[in-house]
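Structure, as structure tokens:
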Amino acid sequence: MNINVDVKQNENDIQVNIAGEIDVYSAPVLREKLVPLAEQGADLRICLKDVSYMDSTGLGVFVGTFKMVKKQGGSLKLENLSERLIRLFDITGLKDIIDISAKSEGGVQ
């Protein structure tokens, strides 16, 4: 389980910086951090710049977070995705559902 999740709450949004691998072992830790934030209905901006690996379990965490945030009236944006992660979201069709970007708009660096 090799993951680090840093959360910073700002006036307008919550910024989350994730580092490490998102897989079947680390996904529960990530979910545990994201669920309370999603339940707030806040605007979440998640920086994935330092994510070295993600499997389908990680996709599931982000889909669940997206659904919860939307239900509570907030938004979710994934930022600083590598080409590999963008491709993963693209081939699964999630790129058309979840707001993703290869660049940051002021997220945690």
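Cβ coordinates come from backbone N, Cα and C, glycine included.
Unsubstituted: the structure retains its original residues.
Annotation comment: Swiss-Prot describes 3-109 as domain 'STAS', evidence class sequence analysis.
Under its mutagenesis annotations, Swiss-Prot gives Ser56 to Asp the following note: No interaction with RsbW. If you take the C-beta of Ser56 (mutagenesis position) and look for same-chain residues 6 or more apart in sequence within under 8 angstroms, you find none.
Here the residue is the original one, but Swiss-Prot notes a mutagenesis experiment at this spot, Ser56 to Ala: Loss of phosphorylation. Interacts strongly with RsbW.
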Tally of helix, strand and coil residues over the domain 'STAS' (3-109) according to DSSP?
41 helix, 35 strand, 31 coil
